[in-house]
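According to Swiss-Prot, the protein carries these features:
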type: BINDING; residues: ALA86, LYS87, THR88, GLY89, SER90, GLY91, LYS92, THR93; note: ATP binding site
type: DOMAIN; residues: 73-249; note: domain 'Helicase ATP-binding'
type: DOMAIN; residues: 263-433; note: domain 'Helicase C-terminal'
type: MUTAGEN; residues: LYS92 to Ala; note: Lethal in vivo and impairs ATPase with 2-5% of wild-type ATPase activity, a 20-fold higher KM for ATP and prevents RNA/DNA heteroduplexes unwinding activity in vitro. Leads to 13% of wild-type ATPase activity and higher RNA/DNA heteroduplexes unwinding activity in vitro; when associated with A-389
type: MUTAGEN; residues: HIS105 to Tyr; note: Decreases the amount of 40S ribosomal subunits at 37 degrees Celsius; when associated with S-315 and S-393
type: MUTAGEN; residues: SER228 to Ala; note: Slow growth at 18 and 16 degrees Celsius, no growth at 14 degrees Celsius and drastic decrease of the amount of 40S ribosomal subunits at 30 degrees Celsius in vivo. Leads to 70-80% of wild-type ATPase activity, a 2-fold lower KM for ATP and a slightly reduced RNA/DNA heteroduplexes unwinding activity in vitro
type: MUTAGEN; residues: THR230 to Ala; note: Lethal in vivo and leads to 70-80% of wild-type ATPase activity, a 2-fold lower KM for ATP and a reduced RNA/DNA heteroduplexes unwinding activity in vitro
type: MUTAGEN; residues: PRO315 to Ser; note: Decreases the amount of 40S ribosomal subunits at 37 degrees Celsius; when associated with Y-105 and S-393
type: MUTAGEN; residues: HIS375 to Glu; note: Lethal in vivo and leads to 70-80% of wild-type ATPase activity, a 2-fold lower KM for ATP and a reduced RNA/DNA heteroduplexes unwinding activity in vitro
type: MUTAGEN; residues: ARG376 to Ala; note: Lethal in vivo and leads to less than 30% of wild-type ATPase activity and a 2-fold lower KM for ATP in vitro
type: MUTAGEN; residues: LYS389 to Ala; note: Increases 3-fold the ATPase activity and a higher RNA/DNA heteroduplexes unwinding activity in vitro. Leads to 13% of wild-type ATPase activity and lower RNA/DNA heteroduplexes unwinding activity in vitro; when associated with A-92
type: MUTAGEN; residues: PHE393 to Ser; note: Decreases the amount of 40S ribosomal subunits at 37 degrees Celsius; when associated with Y-105 and S-315
Amino acid sequence: MATPSNKRSRDSESTEEPVVDEKSTSKQNNAAPEGEQTTCVEKFEELKLSQPTLKAIEKMGFTTMTSVQARTIPPLLAGRDVLGAAKTGSGKTLAFLIPAIELLHSLKFKPRNGTGIIVITPTRELALQIFGVARELMEFHSQTFGIVIGGANRRQEAEKLMKGVNMLIATPGRLLDHLQNTKGFVFKNLKALIIDEADRILEIGFEDEMRQIIKILPNEDRQSMLFSATQTTKVEDLARISLRPGPLFINVVPETDNSTADGLEQGYVVCDSDKRFLLLFSFLKRNQKKKIIVFLSSCNSVKYYAELLNYIDLPVLELHGKQKQQKRTNTFFEFCNAERGILICTDVAARGLDIPAVDWIIQFDPPDDPRDYIHRVGRTARGTKGKGKSLMFLTPNELGFLRYLKASKVPLNEYEFPENKIANVQSQLEKLIKSNYYLHQTAKDGYRSYLQAYASHSLKTVYQIDKLDLAKVAKSYGFPVPPKVNITIGASGKTPNTKRRKTHK
């Protein structure tokens, strides 16, 4: 049970190395002219970096650059604007931070000069992650650095900004707030703007904020860098208004390559709804010495399963959007620093975060589309030699999702779990939920939110709520019969209407 058996391969393995695409096309926002090449170096010591930066990189244990670093850092050091496309876990954080820090160093920035570099990123956790890397890289530099994110103390942030923060890492909403309202925030000397995970920033609704931010920030002689895992029309529009004409387009996600890391073993298991929790419980119980992330589709489902597993002495951490920022931050770093453990979370942790040495990614609730799948599994097998495994739970009615994954170049195997290895604790689970008022309420909330999330899936041909066996779904939440709940069902996951569907006892 600790390692599922590999039944059969769904796709071929990748055999090609990532390449750089630097040709000029209108689709790529007038990228560098054909024939222009970046300097190909492999070691950090081959770059003309300052001693404080080289000393920090050595202390961090890095010697050889990843593909995206080798392709991106030289042109950025030369002052070029860059539009970058790279796999998650490719090392792009160092790729943009090193040139930014070198720029501050060469200009001898001091606190009184204000903010010279701004890094914009979609989520608080990713901002904290980048801030942590920046802190290590700037250990031997005199320049100042800081972070502004939603949920943190705004007044304390404003005080630091007024004292002078040379490099600022920020989420879009809080950055716009400070740009508009914090007197004494000096950003007139801005020299570089970095937009990380641009597609995700736009996906979660920050398009208007980004346009306002770019309009406010000075653009004279400003270097800009935009990184995005996918190149959508909206990303191209954002690149057009934020980058100078003729940016260098660097692509290390070629069409012939698999969309996920080479060191990642990926599989799925076909499981009826009423057996899902039993299988998950059995798997986690037998892999307590591993480091595991379990993805669920809603905050309430995370809260329920975390409460349940902790109650029955299977210790887990939880991370979701309804937690206060300090709790999210503490949980994130606790799991990062742990050698083993289980983190149950929503997709808040699925993008960009670099959590060390994750052994397994479990997609207990299925992702909305292949891009979400790729970002989830990107939490393991990170770096050039990273290894990891992933397992996705699918019901028999959801197998159509495999076609979408195959079209997105995701190699997948089917795993089988012997039934005699699955713990049959259903009756004990139902007794517990019936007798414990708090768990009963959180189970009901989790059940309702699961159905709500299912109804909001964008792939309606795969995830059809009218084909869900509600009695079996209810059993996975510890109910012998479905509880009565209200859910909102819309024609699209983006704009559900007010039609109600009731599920009865």
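Numbering starts at 1 and runs along the chain as it is shown here.
Using the three backbone atoms N, Cα and C, a Cβ is placed for every residue, glycine included.
Computed from a predicted structure; not experimentally measured.
Locations of recorded Swiss-Prot features on the structure.
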residue: ALA86; record: ATP binding site; DSSP (3 states): coil
residue: GLY91; record: ATP binding site; DSSP (3 states): coil
residue: HIS105; record: mutagenesis position; DSSP (3 states): helix
residue: SER228; record: mutagenesis position; DSSP (3 states): coil
residue: PRO315; record: mutagenesis position; DSSP (3 states): coil
residue: ARG376; record: mutagenesis position; DSSP (3 states): helix
residue: LYS389; record: mutagenesis position; DSSP (3 states): strand
Spatial neighbour of SER90 (ATP binding site) that is closest, considering only the mutagenesis positions PRO315, ARG376, PHE393 and their CA atoms: ARG376
Euclidean distance between Cα atoms of ALA86 (ATP binding site) and PHE393 (mutagenesis position), Å: 27
Neighbour count (Cβ, 10 Å) for ARG376 (mutagenesis position): 23
Residue among mutagenesis positions LYS92, HIS105, HIS375 with least C-beta crowding, 10 angstrom cut-off: HIS105
PLDDT averaged over every residue in the domain 'Helicase ATP-binding' (73-249): 92
GLY91 (ATP binding site) and ARG376 (mutagenesis position), Cα-Cα, nearest whole angstrom: 16
Shortest C-alpha distance to HIS375 (mutagenesis position) - which of the binding-site residues ALA86, GLY91, THR93: ALA86
Residue among recorded positions ALA86, HIS105, SER228, THR230 with Cα closest to the Cα of LYS92 (mutagenesis position): ALA86
Proximal residue to THR93 (ATP binding site) among mutagenesis positions HIS105, SER228, THR230, PRO315, LYS389 (C-alpha distance): SER228
